[in-house]
Amino acid sequence: MMNFNNVFRWHLPFLFLVLLTFRAAAADTLLILGDSLSAGYRMSASAAWPALLNDKWQSKTSVVNASISGDTSQQGLARLPALLKQHQPRWVLVELGGNDGLRGFQPQQTEQTLRQILQDVKAANAEPLLMQIRLPANYGRRYNEAFSAIYPKLAKEFDVPLLPFFMEEVYLKPQWMQDDGIHPNRDAQPFIADWMAKQLQPLVNHDS
């Protein structure tokens, strides 16, 4: 009869490899670093699109929503190191800058902050995903153009995916908007979750 200890020693490297593979698969986390558009403004976090996306993906990828209503890019940057350490994400979706624009920050300032965010994400061996942000038309053409240009510039500079702004789809349905004309309401969240799943699917290697 084969000695049990010998069998265990023979299988130990294989078991160790299986364990590492399982842990790697279980560790795939998408961290969403955003503002009120992703935080679920005036609704419970469980009703917001990141939670619905997490439900949709089930165990394929864990979606951690670290979005806070009102956050500027600078505030997001300040929170990022602790989030990276705590969650050790594989991907970080950066949905920030809207509050910078609404407060009239200089586009160069927002650009530099977002650049630092992308640098920090890459330094943590995570993959940044950048979302295009656009401002209401009443902020003026010159400011809007300078602000909107930040995102493709940084996406090219860091060679990272640039996701379309999901609000451009939501704006087409007035019944999906809150009274402030800025934030999507609860009825819009399932659509956003499905739309984001389609955008993210080729980036995280999902079938749905």
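Just so it is clear, glycine is given a Cβ too, placed from its N, Cα and C backbone atoms.
Here's what Swiss-Prot has on this protein:
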- S36: active site, nucleophile (ACT_SITE)
- D180: active site (ACT_SITE)
- H183: active site (ACT_SITE)
- G70, N99: substrate binding site (BINDING)
- S36 to A: Loss of hydrolysis activity (MUTAGEN)
- G70 to A: Retains weak hydrolysis activity (MUTAGEN)
- N99 to A: Retains weak hydrolysis activity (MUTAGEN)
- L135 to P: Abolishes switch loop movement. Lowers activity towards substrates with long acyl chains (MUTAGEN)
- D180 to A: Retains weak hydrolysis activity (MUTAGEN)
- H183 to A: Loss of hydrolysis activity (MUTAGEN)
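Swiss-Prot feature annotations superimposed on the structure.
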residue	record	Cβ within 10 Å
S36	mutagenesis position	20
G70	mutagenesis position	12
N99	mutagenesis position	21
L135	mutagenesis position	16
D180	mutagenesis position	8
H183	mutagenesis position	20
Using Cα coordinates, what distance in whole Å links N99 (mutagenesis position) and G70 (mutagenesis position)?
6
State the Cα to Cα distance, in Å, between H183 (mutagenesis position) and S36 (mutagenesis position), rounded to an integer.
8
Close to S36 (mutagenesis position), taking Cα pairs within 10 Å and only the mutagenesis positions G70, L135, D180, are G70
Cα-Cα, D180 (mutagenesis position) versus L135 (mutagenesis position), nearest Å, comes out at 14
Whole-number answer please: how many Å between the C-alpha atoms of G70 (mutagenesis position) and L135 (mutagenesis position)?
15
